[in-house]
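Comments concern the structure below.
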Amino acid sequence: MTDNNHYENNESNENSSENSKVDEARAGAFERFTNRKKRFRENAQKNGESSHHEAPSHHKKEHRPNKKPNNHHKQKHAKTRNYAKEELDSNKVEGVTEILHVNERGTLGFHKELKKGVETNNKIQVEHLNPHYKMNLNSKASVKITPLGGLGEIGGNMMVIETPKSAIVIDAGMSFPKEGLFGVDILIPDFSYLHQIKDKIAGIIITHAHEDHIGATPYLFKELQFPLYGTPLSLGLIGSKFDEHGLKKYRSYFKIVEKRCPISVGEFIIEWIHITHSIIDSSALAIQTKAGTIIHTGDFKIDHTPVDNLPTDLYRLAHYGEKGVMLLLSDSTNSHKSGTTPSESTIAPAFDTLFKEAQGRVIMSTFSSNIHRVYQAIQYGIKYNRKIAVIGRSMEKNLDIARELGYIHLPYQSFIEANEVAKYPDNEVLIVTTGSQGETMSALYRMATDEHRHISIKPNDLVIISAKAIPGNEASVSAVLNFLIKKEAKVAYQEFDNIHVSGHAAQEEQKLMLRLIKPKFFLPVHGEYNHVARHKQTAISCGVPEKNIYLMEDGDQVEVGPAFIKKVGTIKSGKSYVDNQSNLSIDTSIVQQREEVASAGVFAATIFVNKNKQALLESSQFSSLGLVGFKDEKHLIKEIQGGLEMLLKSSNAEILNNPKKLEDHTRNFIRKALFKKFRKYPAIICHAHSF
């Protein structure tokens with residue numbers, strides 16, 4: 001509606017608008033305007049001017065383009081407008097545009113000015129969404145990204161970021177083996193590529209202290225040593241691992257970092273940024289390079305009400321986003337989960353209810369690194385007057401370090417040893433323990449199978465398993481659940497939604513991270529291929545062009561510069577196997593042999609041959625394992641012996657006189673004979689001697 005229409009409305013409804021001072025003012029303004037117009041026409045008639053003289057040009061109707069206003073009044077009103085413009089210019093505020101077309105008839109000029117405002121704001125928003133366009137696209141600088149673990153799998157995270165002269169390694173984690181890797185407790189990344197580039201590695205950069213990010217550090221330092229940068233908790237837990245491995249002297253490589261304080265590491269400038277996750281003191285990384293800024297989120301969720309009241313440093317992330325980020329590497333673990341991940345503090349009401357209603361002992365099992373989860377459980381144990389027994393080596397160690405470093409504060413008098421549990425009534429005891437993943441050597445498993453020295457599960461026990469099974473551990477978790485239920489314990493697991501929350505961002509948190517960082521290029525990390533592929537779709541929905549996203553797998557090498565992202569090669573990657581009881585690596589060939597034995601059995605042959613007669617001696621020995629039953633073994637051995645007799649008769653002197661060739665000749669025959677009979681390739685143990 002135009003200003004004139006406002007005035008006409010108010011004049012016709014003057015009596016009904018008396019209670020409004022604003023309406024009265026407008027009506028008065030219209031009356032004064034009408035009187036001025038009337039006097040103007042009367043003066044014009046007295047001066048002999050045309051009686052149909054038009055009103056000043058700024059009141060002319062815009063649909064009369066041929067009607068020219070009087071020059072005198074045109075100049076007069078031009079002066080008025082110029083004066084108004086000068087006055088506005090002198091009082092102009094940055095970010096504010098004054099409207100000049102206030103009193104004109106119609107809305108064309110008014111809307112033009114508003115449209116200019118729309119265009120200006122749209123331009124500002126587009127520039128705000130794409131600050132990375134400030135980067136120098138002519139720069140020849142680039143960085144190379146090489147994941148050695150954590151892509152195509154859950155866990156085992158390790159990544160190399162390098163320039164031609166310098167490199168950093170982000171995290172060094174372990175993962176759990178799938179079922180069937182007999183005698184293998186953990187997997188660690190293959191360090192071969194690090195040996196190739198060792199002369200330019202400036203440091204190991206740790207994002208947080210979970211096993212899938214620090215578990216491989218002692219094995220790495222047995223082979224290579226570099227400065228190791230991290231927050232106090234990360235270094236504390238790594239230091240404890242080094243003690244167990246006899247590497248205490250390598251603590252001299254540790255560098256304690258301060259968050260929000262960029263430091264130089266080789267050619268990189270790195271800042272640790274506080275992030276919330278399921279372990280204390282987690283960090284994202286801002287890595288400044290000559291090519292541009294890289295943000296690595298580490299594992300994260302955006303928890304606004306964390307237990308320690310230290311939420312994610314969104315301001316610092318946004319700070320780098322506004323400056324312009326070339327590349328974002330972001331956690332993909334929960335990329336299939338819609339919405340947001342609940343806060344760690346939401347567990348409290350469920351814990352409160354369970355502890356309040358428990359009639360006997362409460363046994364709570366979770367990841368030993370989830371210190372805030374353990375802390376909350378202990379707080380409710382104290383609230384309901386229970387003594388706390390912490391059982392399990394890793395649980396005791398992590399809790400002690402967190403207390404000593406001042407991350408948590410708990411009264412020492414509330415704690416008892418495992419051998420003191422029996423001295424207290426069941427309803428006055430809380431046991432915090434390891435074993436949430438069904439590990440056969442864990443305290444919970446040994447309690448459930450009556451193998452623990454001091455504690456066995458009772459029918460009145462409440463067992464809270466406050467964790468989800470890591471992929472690959474489902475069968476182990478199911479086994480321990482079966483043992484607990486057979487003991488008639490009450491088990492709180494997945495049916496209680498509020499006793500466990502994830503430490504990883506769901507889709508809405510991933511979107512917020514993408515919107516804060518506004519990267520030009522995006523590499524989703526941490527997860528199997530289906531996780532990073534889903535994260536890619538989320539990034540596209542947040543405005544990252546599909547051509548600027550690459551889905552990596554372990555061993556891929558991707559080069560990124562201000563104007564491009566491309567795969568440039570593939571390096572050898574894989575896993576090394578570790579026996580966690582001896583802390584020793586297991587050769588790949590040993591694991592393969594174990595798989596052969598488990599899947600197809602073993603056949604052993606020690607033969608003695610008379611070269612002249614080309615015949616087996618009676619002292620030859622044969623045995624099998626996992627092929628046939630005891631009754632059928634004699635028949636199988638007789639078949640193999642008969643076949644070998646025929647083989648020796650047709651063998652030439654060169655084979656019979658060479659023990660190595662005779663052994664290979666015998667092994668190949670047995671292998672083929674067993675495959676023909678069983679359609680399997682058992683492990684063959686063969687020794688041959690000729691006389």
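In case you wondered, yes, glycine gets a Cβ from its N, Cα and C as well.
Quoting Swiss-Prot on the mutagenesis of Lys134 to Ala: Altered cell morphology and significant cell lysis and cellular debris. For Lys134 (mutagenesis position), the number of other Cβ atoms no farther than 10 Å from its own Cβ, over all displayed protein chains, is 11.
Following the DSSP three-state reduction, the secondary structure of Lys140 (mutagenesis position) is coil. If you take the C-beta of Lys140 (mutagenesis position) and look for same-chain residues 6 or more apart in sequence within under 8 angstroms, you find Gly561. For the mutagenesis experiment Lys140 to Ala, the note given by Swiss-Prot reads: Altered cell morphology, but no significant cell lysis.
Counting only residues at least six positions away in the same chain, the Cβ atoms of Thr231, Ser234, His277, Ile279, Asp281, Ser282, Ser283, Gly298, Asp299 sit under 8 Å from the Cβ of His208 (Zn(2+) 1 binding site). The Zn(2+) 1 binding site annotation in Swiss-Prot covers His208, His210, His277, Asp299, and the record cites sequence analysis as its basis.
According to Swiss-Prot, the Zn(2+) 2 binding site annotation covers Asp212, His213, Asp299, His526. DSSP assigns Asp212 (Zn(2+) 2 binding site) to a helix. All chains included, 24 other C-beta atoms sit within 10 angstroms of the C-beta of Asp212 (Zn(2+) 2 binding site).
According to DSSP, Asp299 (mutagenesis position) is assigned to coil rather than to any helix or strand. Asp299 to Ala appears in Swiss-Prot as a published mutagenesis result, with the remark: Loss of catalytic activity.
Looking at Swiss-Prot, the entry for mutagenesis of Lys337 to Ala says: Altered cell morphology and significant cell lysis and cellular debris. Within its own chain, Lys337 (mutagenesis position) has Ser502, Ala506, Gln507 as residues 6 or more apart in sequence whose C-beta sits under 8 angstroms from its own. According to its DSSP assignment, Lys337 (mutagenesis position) is coil.
As a published mutagenesis entry, Lys397 to Ala appears in Swiss-Prot alongside the note: Coccoid cell morphology without any cells in a typical helical form. Significant cell lysis and cellular debris. For the recorded site, Lys397 (mutagenesis position), the DSSP three-state label reads helix. For Lys397 (mutagenesis position), the Cβ neighbour count at a 10 Å cut-off comes to 18, with all displayed protein chains included.
In the three-state DSSP classification, Ser502 (substrate binding site) falls within coil. If you look up Swiss-Prot, you'll see His500, Val501, Ser502, Gly503, His504 marked as substrate binding site, on the strength of sequence analysis.
Annotation of the mutagenesis experiment Glu595 to Ala in Swiss-Prot: No effect on homooligomerization. Following the DSSP three-state reduction, the secondary structure of Glu595 (mutagenesis position) is helix.
For Glu596 (mutagenesis position), the Cβ neighbour count at a 10 Å cut-off comes to 16, with all displayed protein chains included. Record note (Swiss-Prot) on the mutagenesis of Glu596 to Ala: No effect on homooligomerization.
For the recorded site, Lys649 (mutagenesis position), the DSSP three-state label reads helix. The Cβ of Lys649 (mutagenesis position) has 10 other Cβ atoms within 10 Å, all protein chains considered. Among the mutagenesis experiments that Swiss-Prot reports, Lys649 to Gln is described with the note: Acetylated mimic with no positive charge. Has a significant increase in homotetramerization over homodimerization compared to wild-type. Decreased exoribonuclease activity. Significantly decreased endoribonuclease activity on RNA substrate with hairpin structures at both ends in the presence or absence of RhpA.
According to DSSP, Lys660 (mutagenesis position) sits within a helical segment. Quoted from Swiss-Prot for the published mutagenesis Lys660 to Ala: Significantly decreased homooligomerization.
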Between His500 (substrate binding site) and Lys134 (mutagenesis position), what is the CA-CA distance rounded to a whole number of Å?
43
Could you check which of the recorded positions (Lys134, His210, His504, Glu595) sits closest to Lys397 (mutagenesis position), going Cα to Cα?
His210
Quick check: in three-state DSSP terms, what is Lys134 (mutagenesis position)?
helix
When DSSP is mapped onto helix/strand/coil, what comes out for His526 (Zn(2+) 2 binding site)?
coil
If you count the C-beta atoms lying within 10 Å of each candidate's C-beta, which of the mutagenesis positions Asp299, Glu595 ends up with the smallest number?
Glu595
What is the nearest of the recorded positions Lys134, Val501, His526, Glu596, Lys660 to His210 (Zn(2+) 1 binding site), using the Cα of each?
His526
